[in-house]
Amino acid sequence: MELFRGVLQVSSNVLDCANDNWWCSLLDLDTSDWEPLTHTNRLMAIYLSSVASKLDFTGGPLAGCLYFFQVECNKFEEGYHIHVVIGGPGLNPRNLTVCVEGLFNNVLYHLVTENVKLKFLPGMTTKGKYFRDGEQFIENYLMKKIPLNVVWCVTNIDGYIDTCISATFRRGACHAKKPRITTAINDTSSDAGESSGTGAEVVPINGKGTKASIKFQTMVNWLCENRVFTEDKWKLVDFNQYTLLSSSHSGSFQIQSALKLAIYKATNLVPTSTFLLHTDFEQVMCIKDNKIVKLLLCQNYDPLLVGQHVLKWIDKKCGKKNTLWFYGPPSTGKTNLAMAIAKSVPVYGMVNWNNENFPFNDVAGKSLVVWDEGIIKSTIVEAAKAILGGQPTRVDQKMRGSVAVPGVPVVITSNGDITFVVSGNTTTTVHAKALKERMVKLNFTVRCSPDMGLLTEADVQQWLTWCNAQSWDHYENWAINYTFDFPGINADALHPDLQTTPIVTDTSISSSGGESSEELSESSFFNLITPGAWNTETPRSSTPIPGTSSGESFVGSSVSSEVVAASWEEAFYTPLADQFRELLVGVDYVWDGVRGLPVCCVQHINNSGGGLGLCPHCINVGAWYNGWKFREFTPDLVRCSCHVGASNPFSVLTCKKCAYLSGLQSFVDYE
């Protein structure tokens, strides 16, 4: 219960108007352990006791109030002042002054001969808010005063009823036990599990509290269970509850307090990984359809290994490797994946370069820090190293001073090398080694399909829940020695749920379409440069359209008006989706030295059954490889469908499609 406090001034003129009822009052005052009351002091004691007696049997807003009244002498002038500490279920800042003045003036009306009224001055802060710390005010100020400074005191608060007029107790050097203010009315304390005995502790014992405190605790736990940490999320989850709380000033304050406690509990008392896991495991069974899994497979990473590392990293169990760095060109899914993970945690912050003086203004008190398009300047390199390494540090905040930042996981996305430290117009690699020791780098090199869309929290929860349910043996073998570059995919260790394209070993099965391996190998490259390969206006079909089986539509021949989809256009989330990137040995293909051609994997080297003729991946890799070799010898012959018959060379030079197809990209960059 909130206890308000204030002061009533009683001048000497009021006592001059005392009538016979006041002077001749027969009210019994127990002064056995108190200084004797004489003259006007006795009048004030009678007046205070009369007010307390009337308050005990009154109704209206003052019904059931807790009160503590103490009258004292003025120091510098004649007269008295009364300290009033009062609170009840019907009292609030709006009616406090009216109720207190009405109570005291109603009693005073029958004790004076003239119409005299007292004015109540409530205790208020500099911002105009009422003090609600009556309990602390009694304990730390009023009860420490002794006679003769105190004339009289009355109260109905358990623990102070007998001690408030005990001079021996007040003169004690310290109290044996802090009295506790009963915060319930009638049977409320027993319902809430509190004891109403004298001398109990202020802090509830064994986690028990009042109905209001238990309700507030339940609200905080509900926010954490439903992953509600912002007002906007609260409105979406339970708009009715939010509206009811927002209808009053105290309810609005309760909303802010509950959200702060829920965020603190989620960031400090509960592992962050619990918010990244799905509660219903049945919804994570079809993991091969997960967008994040497809994205990681596209980027040549094992989704299981990456997911298990993310779970360790988000719980700050990776030691100094406190940072994930997604590095690569634009449109490869870096920021998409980073923001999906960030939106799944309770609360995340971002490094903001709009104000270079306070880039880490939004880092304190967060579960995760997102550093998009990161760049490190010499002025903040030491603070950056501490944050990236998960070490506690202090950062400056705008108009707030410095604030402590504990170890917080960091995810970085960038197109450039963040290990370069920028100082003015110069860059240095002095800190590169120290920065790399704090990061795990994932290279995103393959452009994503425009059909991918944004990754959602459900995708993250499905992916990480599946990873958490699998064996951690593969991850533990790598985690023994953390490396700067995250290890690429290992076909032998890939989980069976992720192997969507099994390798064909039966030599009796021919390639699709009834074509021979030689015809399919020869035509695969020409499908890459077919006139319709760059036609982006025609919608793609889920059914593959057969390409040309020979080079009839190649450069120099007439162009067919029929739009023919290339084989690489049908690829979705595979390394072959970026056909115009030069192949990397050991990443995109393995060289078969015996037969002198590239194959898709080690198992197809020197394959007696002719792996190239049976595996479609080997055919695509061979066509891709031969295409780059062809471009080296004929760099100016290949044109896109729009410029096959173009006579103006500038039209070809400015066409990005022609540049990719003909190998003119290096020439254009040079010029």
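Any Cβ shown, glycine's included, is placed from N, Cα and C.
Substituted residues are absent from this model; it holds the original ones throughout.
The annotation active site, for nuclease activity is assigned in Swiss-Prot to Tyr141. For Gly328, Pro329, Pro330, Ser331, Thr332, Gly333, Lys334, Thr335, the entry in Swiss-Prot reads ATP binding site. Annotation source Swiss-Prot lists domain 'PV NS1-Nuc' at 1-186. The domain 'SF3 helicase' annotation in Swiss-Prot covers 302-457 and is backed by sequence analysis. Quoted from Swiss-Prot, the note on mutagenesis experiment Lys177 to Cys is: Complete loss of nuclear localization. Complete loss of NS1-mediated nuclear translocation of host E2F4 and E2F5, although still up-regulating their expression.
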Most Cβ neighbours inside 10 Å, all chains, among the binding-site residues Gly328, Pro330: Gly328
For the ATP site built from Gly328, Pro329, Pro330, Ser331, Thr332, Gly333, Lys334, Thr335, further residues of that chain with CB within 8 A of the site's CB center: Phe326, Asn336, Thr413, Asn415, Phe444, Arg447, Cys448
Chain-internal residues, separated by at least six, CB under 8 A from Pro329 (ATP binding site): Asn415, Phe444, Thr445, Arg447
The residue listed as 'active site, for nuclease activity' and Thr332 (ATP binding site), distance between Cα atoms, whole Å: 66
Euclidean distance between Cα atoms of Tyr141 (active site, for nuclease activity) and Gly333 (ATP binding site), Å: 63
Between Tyr141 (active site, for nuclease activity) and Lys334 (ATP binding site): CA-CA distance (Å): 60
Separation of alpha carbons, Thr335 (ATP binding site) and Tyr141 (active site, for nuclease activity) (Å): 58
Under 8 Å by Cβ from Ser331 (ATP binding site), same chain, sequence gap 6 or more: Arg447, Cys448
Site of maximum Cβ density within 10 Å, from binding-site residues Thr332, Gly333: Gly333
